[in-house]
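S.K.: Grabbed the feature section from Swiss-Prot, which reads as follows:
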- Gln130, Lys177, Asn217, Lys291, Glu314, Asn339, Trp340, Arg378: substrate binding site (BINDING)
- Lys291 to Ala: Almost complete loss of enzymatic activity (MUTAGEN)
- Tyr311 to Ala: Almost complete loss of enzymatic activity (MUTAGEN)
- Glu314 to Ala: 50% loss of enzymatic activity (MUTAGEN)
- Arg333 to Ala: Almost complete loss of enzymatic activity (MUTAGEN)
- His373 to Ala: Complete loss of enzymatic activity (MUTAGEN)
- Arg378 to Ala: Almost no effect on enzymatic activity (MUTAGEN)
- Arg472 to Ala: 70% loss of enzymatic activity and 20% loss of adsorption efficiency (MUTAGEN)
Amino acid sequence: MALIRLVAPERVFSDLASMVAYPNFQVQDKITLLGSAGGDFTFTTTASVVDNGTVFAVPGGYLLRKFVGPAYSSWFSNWTGIVTFMSAPNRHLVVDTVLQATSVLNIKSNSTLEFTDTGRILPDAAVARQVLNITGSAPSVFVPLAADAAAGSKVITVAAGALSAVKGTYLYLRSNKLCDGGPNTYGVKISQIRKVVGVSTSGGVTSIRLDKALHYNYYLSDAAEVGIPTMVENVTLVSPYINEFGYDDLNRFFTSGISANFAADLHIQDGVIIGNKRPGASDIEGRSAIKFNNCVDSTVKGTCFYNIGWYGVEVLGCSEDTEVHDIHAMDVRHAISLNWQSTADGDKWGEPIEFLGVNCEAYSTTQAGFDTHDIGKRVKFVRCVSYDSADDGFQARTNGVEYLNCRAYRAAMDGFASNTGVAFPIYRECLAYDNVRSGFNCSYGGGYVYDCEAHGSQNGVRINGGRVKGGRYTRNSSSHIFVTKDVAETAQTSLEIDGVSMRYDGTGRAVYFHGTVGIDPTLVSMSNNDMTGHGLFWALLSGYTVQPTPPRMSRNLLDDTGIRGVATLVAGEATVNARVRGNFGSVANSFKWVSEVKLTRLTFPSSAGALTVTSVAQNQDVPTPNPDLNSFVIRSSNAADVSQVAWEVYL
């Protein structure tokens, strides 16, 4: 026994084994353990939960470590003790050593887990497939609503005494109504988590006031019901570091690095999570680095993910108000995935609502860099970037996803894409560079593309309805805007193309109309577009058996010279050389069209008459026609008219 000195009641030990073996502790003793895991202790005979870090069993009682602030992993003799310590709420642990996880570590409410520069947790798939869990549970009992609760309402009602809800209680609402954020292929039903801010009872009915409005109608006809879940609240993970680089241990696969279910106010920052997927491989071991299921008010900031089998951050269930900032994901399936739930094994409830991703980067993902699967509402990505994805850079598989100032580089498919049954993603000031198929693909259900750019793809924009407004498109080999449908049963809707720069740069047409899939050009309007350099060949058509009617066109440019000037009428007429153009044939895969000439009278002699344009002619020089020799005639209804007339040529 290594008792160094004994000055009652002080007892000082040089090693842990000696301390826990000492048989004669008294309650009044002052006890000190030396060394890196040392500290001061008190002795008690009161039963305590032993974790071999802050509480030790000794002969006749227990030693309790005296400390203020966090506990340290270096205090604990094994992983099991850390699991025991963190199994209670209100814990604060600093991981300052390399830990081998032999089971999942459950984290409870009001707890913080911090990692130092030397702190790590290494998973061990032989005994634990998950690493960190922040997990509550769904209600075990549900009660029906007493009356319908409409979307936008912040009050629900139940029968008096049916639900033990008080201020601060969380509620979980659900019904048989299907989620409507996207195609919802699996038939997931609606649900939401809300917090009680007030309760009142009158006339046999309890009214419960909620902290936030409902997103859906909860109707009795849909079997709307409510229960009280067990929630884990207020958890913070600072610099979590899971796994290491440069290992050969194939047993370190994990299904989830950090998994949260029925949690609120969960915050993860500055972490590193490393999977065991072979570099570049598509195996699915290690499903998610971080997984939020039925969580509210969650954030991830400044965290890096590497070699994850599936997702960097996965969001599913009725998770709401989730924000992900400044993450970096390398060689994962998707950096961020808002995910569906399969109902093959039974009913599922909830879709992600109010998701925001900001300044996130995805590198060399094995599928789309950022994905939204099938359901979800009010989803937005801001200043996010995808590099070298093996599929799309960004994929919207739920309706109305909004992208602001995002960028996609060198995707194997589309820079930005939607999917079957998905309507109207919104792109604002986004950039797409050198993506194989298209910069922006809105051909599954329409979309809005505002002030964006696409360069170096087959098509700048593939679209079947909506709006392309502003922006610049270059080096797209087939066309800058391809009006098509990627799914035959998708309905074409009206399309506005306005103020777009599609100047000819040696490749491709300005606009391509895909008659093979039934595209009707009359549903398209084109105005204020710069198609300089395309000349007669601004449009490409295919698949039409008879010549279609062209789109509505106004103030588009085909040239930057020879399109404005002033003419003086002589005897009521002037012939003007200008770059007027037209196609007057009736070939099926072509439009019949002619330039629009705008006339503005500059002088008003007494002989002024009504002005018209006649006799548009195109130069036919062989082998190369000269567009500067094209001409049109301005004619006045008064043969004596000598007015000066300004003219402008548009398409």
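Easy rule for this one: first residue shown is 1, then count along the chain.
Glycine too: its Cβ is placed from the backbone N, Cα and C atoms.
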S.K.: Record lists Gln130, Lys177, Asn217, Lys291, Glu314, Asn339, Trp340, Arg378 as binding substrate; longest Cα-Cα distance in Å?
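M.R.: Greatest Cα-Cα span of the listed binding residues: 36 Å.
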S.K.: Using Cβ-Cβ distances, find the residues under 8 Å from Gln130 (substrate binding site) that belong to the same chain and are at least 6 apart in sequence, listing them in sequence order.
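M.R.: When sequence neighbours closer than 6 are ignored, Gln130 (substrate binding site) has Val104, Phe254, Thr255, Ser256, Ser259 within Cβ distance under 8 Å.
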S.K.: Measuring C-alpha to C-alpha, could you say which of the mutagenesis positions Lys291, Tyr311, Glu314, Arg333, His373, Arg472 are within 10 Å of Lys177 (substrate binding site)?
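M.R.: Checking each Cα against Lys177 (substrate binding site), there are no hits.
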S.K.: Please report the number of other Cβ atoms within 10 Å of the Cβ of Trp340 (substrate binding site).
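M.R.: Taking all protein chains shown, Trp340 (substrate binding site) has 24 Cβ neighbours within 10 Å.
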S.K.: Sort Lys177 (substrate binding site) into helix, strand or coil using the DSSP assignment.
M.R.: strand
S.K.: Among the recorded positions listed here, Lys177, Lys291, whose Cβ has the fewest other Cβ atoms inside 10 Å?
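M.R.: Fewest other Cβ atoms within 10 Å, among the recorded positions Lys177, Lys291, is found for Lys177.
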S.K.: Nearest of the mutagenesis positions to Asn339 (substrate binding site) by CA-CA distance, picking from Lys291, Tyr311, His373?
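M.R.: Smallest Cα separation from Asn339 (substrate binding site) among Lys291, Tyr311, His373: His373.
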S.K.: By a simple count of other Cβ atoms within 10 Å, which of Tyr311, Arg378, the mutagenesis positions in the record, is least packed?
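M.R.: Relative to the other mutagenesis positions in Tyr311, Arg378, Arg378 has the fewest Cβ atoms within 10 Å.
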S.K.: What recorded positions among Asn217, Lys291, Tyr311, Arg472 are found with a C-alpha within 10 angstroms of that of His373 (mutagenesis position)?
M.R.: none
S.K.: I'd like to know which of the recorded positions Asn217, Tyr311, Trp340, Arg378 sit within 10 A of Arg333 (mutagenesis position) at the Cα level.
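M.R.: Neighbours among recorded positions, in sequence order: Tyr311.
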S.K.: If you measure from the C-alpha of Glu314 (mutagenesis position), which of the recorded positions Asn217, Arg378, Arg472 fall inside 10 Å?
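M.R.: For Glu314 (mutagenesis position), the recorded positions whose Cα atoms are within 10 Å come to none.
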S.K.: Near Arg472 (mutagenesis position), which residues of its chain come within a Cβ-Cβ distance under 8 Å, counting only those 6 or more away in sequence?
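M.R.: Same-chain residues close to Arg472 (mutagenesis position) (Cβ under 8 Å, separated by 6 or more) are Glu453, Val500, Ser501.
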S.K.: For the binding-site residues Asn217, Asn339, which Cβ has the most other Cβ atoms within 10 Å, all shown protein chains included?
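M.R.: Sorting the candidates by Cβ neighbours within 10 Å, the top entry is Asn339.
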